[in-house]
Amino acid sequence: MSSELLISNSKPRPEGLRKLCEGETVILPRDITPSKCAYFLKQNIVFISYIFIHIIITIILNRLALSAHGNTLIIILAALLITISLFLLLLLPYLSCSRYKLRCLDDDCKFKLLAEVITHKPNMDLSTWDRIAYDMNQFVYDRRICADRSFFYDGSYCYQVFKKLVATPYLVNSNMNSIYADLEMRSNGATNINDSGNSSLHIELGTYIFKALAVFRNSVDKYWEDKYPEMGVTV
């Protein structure tokens with residue numbers, strides 16, 4: 001895929017830029033490929049090409065099965081390919097979801113994501129996640145998990161993966177004691193494989209999860225305080 005993330009001296013699309021600090025502009029795949037559909041096609045071009053070829057073969061076999069030259073073997077193969085084709089088509093939406101993105105990340109990438117949240121202190125304003133998405137794209141590329149610097153389309157994608165990694169399991173229950181208890185359980189050697197793609201979370205990762213959530217919660221509280229001071233939100 002040709003899209004690249006650059007800290008710019010280049011000539012990017014002006015409407016998509018997000019200035020994160022004075023004199024610096026981050027370019028994300030969103031700025032190079034405004035269409036999410038086009039981005040998805042580029043990201044999964046190999047898999048989609050395979051599905052396309054598979055469907056063509058399936059159609060040919062089905063025509064043979066329906067013709068006078070059809071035999072039992074061809075009919076069985078045609079039925080099998082139809083089933084596989086349906087499965088592959090149903091798999092396509094999964095490739096665009098945050099759960100799949102998270103499963104692509106190794107433990108180092110998860111540590112990096114948590115460290116970025118602690119460093120940059122993002123909030124509910126999705127533009128505050130753009131810098132994190134940029135840094136993560138570079139890191140994932142360096143780890144050879146992605147062929148180019150376009151793993152996260154924009155900050156909102158990065159935020160969704162962060163929620164899958166930490167926010168969804170922990171923020172369901174706001175009782176901080178339960179978080180400590182869970183971290184203690186993990187430190188005793190427990191491992192957990194859940195539907196968010198978190199496998200064998202070590203105590204070190206659990207500690208970063210706790211820190212990142214605390215930073216994120218404080219940033220969110222400050223965001224709402226600044227936006228609606230009359231609400232009197234307190235941390």
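A Cβ is built for glycine as well, from the same backbone N, Cα and C atoms used for every other residue.
Although substitutions are noted, the structure shown does not include any of them.
A natural variant is reported in Swiss-Prot for this position, N9 to D, and the note states: In strain: CLIB 95, CLIB 219, CLIB 382, CLIB 388, CLIB 410, CLIB 413, CLIB 556, CLIB 630, K1, R12, R13, YIIc12 and YIIc17.
If you draw a 10 Å sphere around the CB of F47 (variant position), it holds 13 other CB atoms from the protein chains shown. Reduced to three states, the DSSP call for F47 (variant position) is helix. Among the natural variants in Swiss-Prot, F47 to L has the note: In strain: CLIB 219, CLIB 388, CLIB 410, CLIB 413, CLIB 556, CLIB 630, YIIc12 haplotype Ha2 and YIIc17 haplotype Ha2. The residue drawn here is the original one.
A natural variant is reported in Swiss-Prot for this position, I75 to V, and the note states: In strain: CLIB 95, CLIB 382, CLIB 556 haplotype Ha1, K1, R12, R13, YIIc12 haplotype Ha1 and YIIc17 haplotype Ha1. In three-state terms derived from DSSP, I75 (variant position) belongs to a helical segment. Neighbour count (other Cβ atoms within 10 Å of the Cβ, all protein chains): 15 for I75 (variant position).
In sequence order, L61 are the residues near L77 (variant position), counting only same-chain partners six or more apart with C-beta under 8 A. Swiss-Prot lists L77 to F among its natural variants, and the accompanying note reads: In strain: CLIB 388.
According to its DSSP assignment, L86 (variant position) is helical. Quoted from Swiss-Prot for the published natural variant L86 to P: In strain: CLIB 388.
Neighbours of S96 (variant position), defined as other CB atoms within 10 A of its CB across all chains, total 16. S96 to N appears in Swiss-Prot as a natural variant; the accompanying note says: In strain: CLIB 95, CLIB 219, CLIB 382, CLIB 388, CLIB 410, CLIB 413, CLIB 556, CLIB 630, K1, R12, R13, YIIc12 and YIIc17.
In Swiss-Prot, a natural variant is listed as R103 to T, annotated with the note In strain: CLIB 388, CLIB 410, CLIB 556 haplotype Ha2, CLIB 630, YIIc12 haplotype Ha2 and YIIc17 haplotype Ha2. There are 14 other Cβ atoms within 10 Å of the Cβ belonging to R103 (variant position).
In Swiss-Prot, a published natural variant is listed as Y180 to D, annotated In strain: CLIB 95, CLIB 382, K1, R12, R13, YIIc12 haplotype Ha1 and YIIc17 haplotype Ha1.
In Swiss-Prot, a natural variant is listed as T234 to I, annotated with the note In strain: CLIB 413 haplotype Ha1.
Nearest to F47 (variant position) in space, judged by Cα atoms and limited to the variant positions I75, S96, R103, is S96. The distance from the Cα of R103 (variant position) to the Cα of I75 (variant position) comes to 37 Å.
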